[in-house]
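Novice: Take this structure first; my questions come after.
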Amino acid sequence: MDSDDEVVEEAVEGHLDDDGLPHGFCTVTYSSTDRFEGNFVHGEKNGRGKFFFFDGSTLEGYYVDDALQGQGVYTYEDGGVLQGTYVDGELNGPAQEYDSDGRLIFKGQYKDNNRHGVCWIHYPDGGSLVGEVNEDGEMTGEKIAYVYPDQRTALYGKFIDGEMLEGKLATLMATEEGRPHFEVTSGSSVYHFDKSTSSCISSDALLPDPYESERVYVADSLISSAGEGLFSKVAVGPNTVMSFYNGVRITHQEVDSRDWALNGNTLSLDEETVIDVPEPYNHVSKYCASLGHKANHSFTPNCVYDLFVHPRFGPIKCIRTLRAVEAEEELTVAYGYDHSPPGKSGPEAPEWYQVELKAFQATQQK
């Protein structure tokens, strides 16, 4: 992102002045294989120009006396973009960063190429971190907050490099010129980063999530023989995060090697990890820190599993609405068992699912 790294000029395509220096529009290739295309005045970059770096990233902007000045656009090799303000070739001032899908992931200030002042880090799931970064540009301090996807519910307190050490429930009351104003809830419980392991689901299994508690509750399912289900407390629109699916973290190999009866609350997180809510934690009297495992299956679901970076649980999955949902409506998801595993005649799924699948397919054929 720094526009004036020390590089040795190797080849010039374009007009040269009487001293053999680039003059006018030229393409200059450096010993590092970085390339610059733009306007020169007697060997110095002046006017519009663009660096093409060896790793596939680029930097484009307006140069004055060989240094990038004003608005510049740095494009990462993966397609992400940083739009920032440059002074004498260094990031100084407001900046915004977007991922390769065009989603805003950072908004704040830079000083001498480091993040500075109050900054916002936005996650793809809708949550965000906000606070005044330290001298290294890290979210470290005692006035940092994680803000849930509703942009109102927050956990405010002490963080180190974005990890919550001690957070209390707070409400984001207003944001003025990028600076948030929080009101901490009196008598709030204290939350901290508490990522599960293969043997520990949570250090405080009965401490509910404050965001989830406002949106869902557990009651007897309306689906026959399904036991308990997950219901919405409030009417919400589509694409709303409703609940979180935390659990112990085990391997796919462990899940595949055991009986289906033990896999009633397993959910794949990624290629290595499966989240599981085993006995006795499937009972809310033993575990209620998250409730996403209570959502039952439907072939016509109103919700979907989605990835989520949680301030307390770390990388997990959440339950997000597919459509508008009414208050008191049961939330359902498609469990997504493999209907056509290689070398097998039927779905790789528990018996109850296979029975429901046949019944659903029969209704679709009518």
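The backbone N, Cα and C atoms fix where each Cβ goes, glycine too.
Keep in mind the model shows the original residues, not the substituted ones.
Keep in mind it's a predicted model, so treat the numbers as computed, not measured.
Here Swiss-Prot flags A226, G227, E228, N296, H297, E356 as S-adenosyl-L-methionine binding site. Look at Swiss-Prot and you will find 214-336 tagged as domain 'SET', backed by sequence analysis. A mutagenesis experiment is reported in Swiss-Prot for this position, H297 to A, and the note states: Abolishes methyltransferase activity.
Where in this structure would I find these features, and how exposed are they?
Specialist: In the three-state DSSP scheme, G227 (S-adenosyl-L-methionine binding site) is classed as coil. Around the Cβ of G227 (S-adenosyl-L-methionine binding site), the same chain contributes D220, S221, each under 8 angstroms and 6 or more positions distant in sequence.
In sequence order, T332, V333, A334, Y335, Y353, E356 make up the list of same-chain residues 6 or more apart from H297 (mutagenesis position) whose Cβ falls under 8 Å from its Cβ.
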Novice: CB neighbours of E228 (S-adenosyl-L-methionine binding site) within 10 A?
Specialist: 17
Novice: Could you find out if DSSP has H297 (mutagenesis position) as helix, strand or coil?
Specialist: strand
Novice: Would you mind splitting the domain 'SET' (214-336) into helix, strand and coil residue counts from DSSP?
Specialist: 11 helix, 50 strand, 62 coil
